[in-house]
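A.B. asks: Let me begin by handing over the structure; questions about it come next.
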Amino acid sequence: MEAALLVCQYTIQSLIHLTGEDPGFFNVEIPEFPFYPTCNVCTADVNVTINFDVGGKKHQLDLDFGQLTPHTKAVYQPRGAFGGSENATNLFLLELLGAGELALTMRSKKLPINVTTGEEQQVSLESVDVYFQDVFGTMWCHHAEMQNPVYLIPETVPYIKWDNCNSTNITAVVRAQGLDVTLPLSLPTSAQDSNFSVKTEMLGNEIDIECIMEDGEISQVLPGDNKFNITCSGYESHVPSGGILTSTSPVATPIPGTGYAYSLRLTPRPVSRFLGNNSILYVFYSGNGPKASGGDYCIQSNIVFSDEIPASQDMPTNTTDITYVGDNATYSVPMVTSEDANSPNVTVTAFWAWPNNTETDFKCKWTLTSGTPSGCENISGAFASNRTFDITVSGLGTAPKTLIITRTATNATTTTHKVIFSKAPESTTTSPTLNTTGFADPNTTTGLPSSTHVPTNLTAPASTGPTVSTADVTSPTPAGTTSGASPVTPSPSPWDNGTESKAPDMTSSTSPVTTPTPNATSPTPAVTTPTPNATSPTPAVTTPTPNATSPTLGKTSPTSAVTTPTPNATSPTLGKTSPTSAVTTPTPNATSPTLGKTSPTSAVTTPTPNATGPTVGETSPQANATNHTLGGTSPTPVVTSQPKNATSAVTTGQHNITSSSTSSMSLRPSSNPETLSPSTSDNSTSHMPLLTSAHPTGGENITQVTPASISTHHVSTSSPAPRPGTTSQASGPGNSSTSTKPGEVNVTKGTPPQNATSPQAPSGQKTAVPTVTSTGGKANSTTGGKHTTGHGARTSTEPTTDYGGDSTTPRPRYNATTYLPPSTSSKLRPRWTFTSPPVTTAQATVPVPPTSQPRFSNLSMLVLQWASLAVLTLLLLLVMADCAFRRNLSTSHTYTTPPYDDAETYV
């Protein structure tokens with residue numbers, strides 16, 4: 001492995017910690033890979049090496065994922081596997097999660113390599129190396145080491161399901177490994193009289209993902225939103241999973257016969273695509289209070305996986321406008337945060353935006369020891385004595401041109417600069433004004449920080465004076481967060497349009513030299529002061545006038561017309577964008593009537609809180625700086641502006657709740673489902689405020705409390721002892737019946753929950769498959785010679801001889817220290833017991849399709865039968881006539897000589 005890493009110019013290392021039960025796959029998130037902004041042809045070649053240990057012998061599996069095209073495809077399967085088994089390519093997936101992050105997923109119950117007999121139980125995963133070669137030929141590497149060896153135990157997983165779970169017509173959608181679903185449910189008591197606990201299980205295609213509430217339960221449900229964290233089995237994503245329980249009934253108005261209505265939103269992750277679109281989400285919840293007896297309930301929802309491209313993979317970008325005179329212009333690139341005067345490994349690249357030829361447009365690459373790159377036209381560069389890098393461009397012509405510059409230091413920390421060069425008109429006497437700083441604080445990390453997995457974005461401080469802004473000038477504060485700081489939540493900016501804007505001349509007719517104001521130009525310039533980096537023989541600059549209207553531009557200030565998204569905007573359907581061009585601004589409480597429509601001519605769609613993340617064809621929300629604002633535009637002045645902040649720092653409609661930790665909780669809202677499988681309903685009609693996160697789908701920031709330490713042991717989850725006064729010994733899914741974990745409840749079996757199309761589920765409902773359960777369950781199982789039935793039973797088509805054992809035997813887990821023997825524990829978990837009141841779901845009864853009628857009447861069928869008989873009779877007559885004719889011919893013929901076959905006997 002060490003020899004292989006020598007080819008890497010930049011290497012990131014991480015330690016992977018797998019805990020809990022084995023869900024049938026393992027997932028490794030790999031952040032901080034560079035995807036260059038403003039470039040639709042910037043691809044990357046990716047190869048992965050997986051290092052195994054087989055009984056003390058090293059084994060290497062090489063996977064070729066080919067070329068990644070982040071603008072057109074998000075999920076990749078290996079094109080080839082070298083050193084692996086015959087079906088190894090079917091056991092791996094590589095997925096783009098947005099913000100430069102990849103996720104490698106591998107099945108854990110099937111061996112991807114060939115081993116000899118007796119070695120099946122000795123295969124452990126040691127490390128993963130990812131090789132990422134960008135369009136400039138730079139090799140970026142990520143080495144992920146397993147904190148403890150992960151043993152792969154090959155086994156067949158039986159088909160598992162849960163009986164008597166109320167079905168819903170709501171579909172749970174998975175985007176970029178994050179599931180998002182909002183379900184209606186009912187509890188017997190009002191909010192302040194209830195507690196609440198929830199567990200989920202996702203089953204399909206030999207994958208079994210379980211998620212439980214971290215704190216066990218919500219001890220008291222409050223009016224409004226009740227937020228909580230959940231933990232899922234297997235790999236723990238750096239973006240936490242969570243949920244929100246919201247009371248939707250008035251305090252004193254229960255639903256007759258069912259109780260009080262609530263809305264439950266769940267966002268577990270990671271959810272592997274290996275589940276498939278036929279998988280099912282089971283939600284088991286419990287809630288009760290001192291005034292009423294509670295119970296355990298179960299509802300289920302179908303799962304579909306979206307092929308939608310996640311939010312931009314592009315690196316965050318600082319934007320700078322430069323207006324120059326003459327033939328040349330220069331921009332100075334400062335050092336990155338991790339760089340010092342002795343850093344040996346520094347790389348600078350440059351390319352013109354929107355190239356169309358990968359063979360010729362990516363030749364401008366410099367290092368500390370390299371000379372002038374071959375094939376780099378109209379661009380030259382050199383390191384100065386203070387380690388800044390000066391780039392000089394020439395021969396640009398009169399039209400503005402955009403140059404993308406990146407600078408990377410030793411530990412792969414990268415800053416990206418978007419510089420727009422505009423040539424001043426020949427008639428003016430304005431001296432060249434260059435902004436060569438690009439940053440307000442050189443010690444601030446910009447681009448891709450090495451100390452955090454959360455993607456960096458650019459922020460602008462709130463102004464304390466009059467609001468005077470343009471679409472292309474924001475705070476000079478650069479993007480990024482320092483090591484250990486709280487991650488910044490990216491939010492699409494109304495100004496990010498992705499188009500290049502021109503900087504017209506704004507010279508006053510009464511002054512030889514005019515420096516434009518940020519937002520408007522006075523018709524008669526008065527006495528003014530000079531701007532930085534600009535020389536003027538006459539001190540004449542118009543003072544900023546908020547909301548003033550320019551007589552030349554004829555457009556109002558952005559501060560007078562910008563409409564920001566409101567938090568109460570409700571979108572019952574996802575992905576609606578305006579069919580018109582320019583800018584679409586969401587109005588308060590706007591409702592989008594159409595599912596999945598996108599406009600091919602829309603320049604920018606300002607997302608509502610219920611539909612976040614750009615659709616296919618949209619430009620990056622991180623790095624697309626333009627001169628367009630909502631409600632009117634003000635073109636960029638001729639002089640240099642400060643570096644543009646690509647992301648607005650003020651996002652209306654978001655709610656931030658923090659506690660004692662800096663890690664943010666991602667509850668991903670729904671996004672545009674253009675490529676979703678058809679479903680009967682959409683689940684984006686929740687009335688709760690939507691959430692933002694560092695990932696593309698957004699969501700409200702909820703800072704979770706980070707535990708002091710993570711246990712490396714694999715302790716089986718189990719259900720608690722029953723409450724006093726209860727008699728049922730059934731336990732929850734995947735749990736034994738001996739635990740006393742707080743928040744988990746068991747109650748007496750009673751009335752089953754309400755089905756989707758019937759008032760009440762019948763007792764002992766059976767599944768369509770032969771059912772055999774472990775002793776913990778009671779659905780169609782034989783225990784001690786007694787046949788019993790019950791609700792919530794989990795059933796399987798596999799015999800108990802293969803997966804027998806009692807319910808207290810732990811399931812297979814990631815083993816950190818010893819080899820795992822072949823599993824004999826039951827894969828059929830105890831059922832989930834139900835009691836009243838029944839669950840009601842907001843679903844319509846599926847209508848029974850009408851019985852199809854015959855296409856022909858009896859008379860028509862009779863005519864067809866007689867016609868067929870006539871045809872057959874005619875054919876028979878023709879055959880008989882032909883035979884008679886041939887018989888007549890044969891009888892009239894006489895031989896004059898013997899037959900030829902006996903000719904030798906006649907001489």
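Each residue's number is its place along the chain shown, starting with 1.
Glycine too: its Cβ is placed from the backbone N, Cα and C atoms.
Copying in the features that Swiss-Prot gives for the protein in this structure:
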type    : residues      : note
MUTAGEN : GLU21 to Ala  : 40% loss of interaction with host CR2
MUTAGEN : ASP22 to Ala  : Complete loss of interaction with host CR2
MUTAGEN : TYR151 to Ala : Complete loss of interaction with host CR2
MUTAGEN : GLU155 to Ala : 60% loss of interaction with host CR2
MUTAGEN : ILE160 to Ala : Complete loss of interaction with host CR2
MUTAGEN : GLU201 to Ala : 30% loss of interaction with host CR2
MUTAGEN : ASP208 to Ala : 60% loss of interaction with host CR2
MUTAGEN : GLU210 to Ala : 60% loss of interaction with host CR2
MUTAGEN : ASP215 to Ala : 30% loss of interaction with host CR2
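Just tell me what is around each of these and how deep it sits.
C.D. replies: Counting every protein chain shown, the Cβ of GLU21 (mutagenesis position) has 21 other Cβ atoms within 10 Å.
ASP22 (mutagenesis position) falls outside any helix or strand according to DSSP and counts as coil. Around the Cβ of ASP22 (mutagenesis position), the number of neighbouring Cβ atoms within 10 Å comes to 25.
In the three-state DSSP assignment, the secondary structure recorded for TYR151 (mutagenesis position) is strand.
Cβ neighbours within 10 Å of GLU155 (mutagenesis position), excluding its own Cβ and spanning all shown chains: 19.
The Cβ neighbour count for ILE160 (mutagenesis position), using a 10 Å radius and every protein chain shown, is 21.
Look at GLU201 (mutagenesis position): DSSP puts it in a strand.
The local packing around ASP208 (mutagenesis position), expressed as other Cβ atoms within 10 Å of its Cβ over all shown chains, amounts to 24.
According to its DSSP assignment, GLU210 (mutagenesis position) is in a strand.
For the recorded site, ASP215 (mutagenesis position), the DSSP three-state label reads coil.
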A.B. asks: Are there mutagenesis positions among GLU21, GLU155, ILE160, GLU201 that sit within 10 Å of GLU210 (mutagenesis position), Cα to Cα? If so, list them; otherwise say none.
C.D. replies: GLU21, GLU201
A.B. asks: Do you see any of the mutagenesis positions TYR151, GLU155, ASP215 whose C-alpha is within 10 Å of ASP208 (mutagenesis position), and which ones?
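C.D. replies: Within 10 Å Cα-Cα: none.
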A.B. asks: Neighbour count first, Cβ atoms within 10 Å, every protein chain included; then name which of GLU210, ASP215 tops the list of mutagenesis positions.
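C.D. replies: Most Cβ neighbours within 10 Å: GLU210.
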A.B. asks: If one measures from the C-alpha of ASP215 (mutagenesis position) to the C-alpha of GLU21 (mutagenesis position), what distance in angstrom results, rounded to a whole number?
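C.D. replies: Here the two Cα atoms lie 18 Å apart.
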A.B. asks: Measure the Cβ-based neighbour count of GLU201 (mutagenesis position), defined as the other Cβ atoms within 10 Å of its Cβ.
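C.D. replies: That number is 26.
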A.B. asks: Which of the three DSSP states, helix, strand or coil, fits ILE160 (mutagenesis position)?
C.D. replies: strand
A.B. asks: If you measure TYR151 (mutagenesis position) to GLU21 (mutagenesis position) at Cα, how many Å is it?
C.D. replies: 12
